[in-house]
Amino acid sequence: MAAQKDQQKDAEVEGLSATTLLPKLIPSGAGREWLERRRATIRPWGTFVDQQRFSRPRNVGELCQRLVRNVEYYQSNYVFVFLGLILYCVVTSPMLLVALAVFFGACYILYLRTLQSKLVLFGREVSPAHQYALAGGVSFPFFWLAGAGSAVFWVLGATLVLIGSHAAFHQIEPADGEELQMEPV
């Protein structure tokens, strides 16, 4: 607990507090904890995009080694690149924004309705899971018209290209033990 507060104080000194940067709408729970861990383990963006550290790998072995080590090292940065691409895709597609508004509006109405009373159809109580499935079914035509399927594949493709090319061409720093290893002759 004390170590966590020390890390938070260090981040606040730098002007970045993970708790203030996270939206207040995300409830405390597993999702918020995961996002806080990602935010805490993010690598400096300066080293992430340093142009002097990009070069072509010499062979396939080095390429594979770079891919594995960079994905492991910059995992949190890659998550935020992915989230940024999702945000870009949603903001630049007005129909997708409308479809998301319809879906989240229906979910919010159902949430308010369940606070007041249970929903009963044909003499049977409808569970919240079924209600949200109904909201998804109602908003499905909007997602289909907005081209949500192509947006999903665009985001996945753009993420793979960006992360794959960064991981392949970004030089890895040698680990502490690798610098001093000598091979027998």
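Residue numbering: from 1, along the chain as shown.
Glycine is no exception: its Cβ is also placed from the backbone N, Cα and C atoms.
Keep in mind that this structure shows the original residues, not the substituted ones.
In Swiss-Prot, a published mutagenesis experiment is listed as Tyr73 to Ala, annotated Retained in endoplasmic reticulum, Golgi and tubular structures, no interaction with RAB3A. Sequence-distant contacts of Tyr73 (mutagenesis position), defined as residues of its own chain at least six apart whose C-beta falls under 8 angstroms from its C-beta, comprise Arg43, Ile172.
DSSP assigns Ser76 (mutagenesis position) to a helical segment in the three-state reduction. Experimental mutagenesis is annotated in Swiss-Prot for Ser76 to Ala or Val, with the remark: Increased interaction with RAB3A or VAMP2, Golgi condensation.
Listed in sequence order, Ile42, Arg43, Trp45, Phe48 are the same-chain residues at least 6 apart in sequence whose CB falls under 8 Å from the CB of Asn77 (mutagenesis position). For the mutagenesis experiment Asn77 to Ala, the note given by Swiss-Prot reads: No effect.
One mutagenesis experiment catalogued in Swiss-Prot, Tyr78 to Ala, is accompanied by this note: Retained in endoplasmic reticulum, no interaction with RAB3A or VAMP2. All chains included, 20 other C-beta atoms sit within 10 angstroms of the C-beta of Tyr78 (mutagenesis position).
Swiss-Prot lists Trp154 to Ala among its mutagenesis entries, and the accompanying note reads: No effect. DSSP assigns Trp154 (mutagenesis position) to a helix in the three-state reduction.
Val161 (mutagenesis position) falls within a helix when secondary structure is assigned with DSSP. A C-beta separation below 8 Å, combined with a sequence spacing of at least six in one chain, links Val161 (mutagenesis position) to none of the other residues. One entry in Swiss-Prot concerns the mutagenesis experiment Val161 to Ala. Its note says: Increased interaction with RAB3A or VAMP2, Golgi condensation.
Looking at Swiss-Prot, the entry for mutagenesis of His166 to Ala says: Retained in endoplasmic reticulum, Golgi and tubular structures, no interaction with RAB3A. In three-state terms derived from DSSP, His166 (mutagenesis position) belongs to a helical segment. If you take the C-beta of His166 (mutagenesis position) and look for same-chain residues 6 or more apart in sequence within under 8 angstroms, you find Phe48, Asn70, Tyr74, Tyr78.
Under mutagenesis, Swiss-Prot gives Asp176 to Ala with this note: Retained in endoplasmic reticulum.
Among the mutagenesis entries in Swiss-Prot is Glu178 to Ala, noted as: Retained in endoplasmic reticulum.
One mutagenesis experiment catalogued in Swiss-Prot, Glu179 to Ala, is accompanied by this note: Retained in endoplasmic reticulum.
Sequence-distant neighbours of Trp154 (mutagenesis position): residues of the same chain at least 6 apart with a C-beta under 8 Å from its C-beta are Cys89. Less than 8 angstroms from the CB of Ser76 (mutagenesis position) sit Arg38, Arg39, Thr41, Ile42, Arg43, each of them six or more residues away in the same chain.
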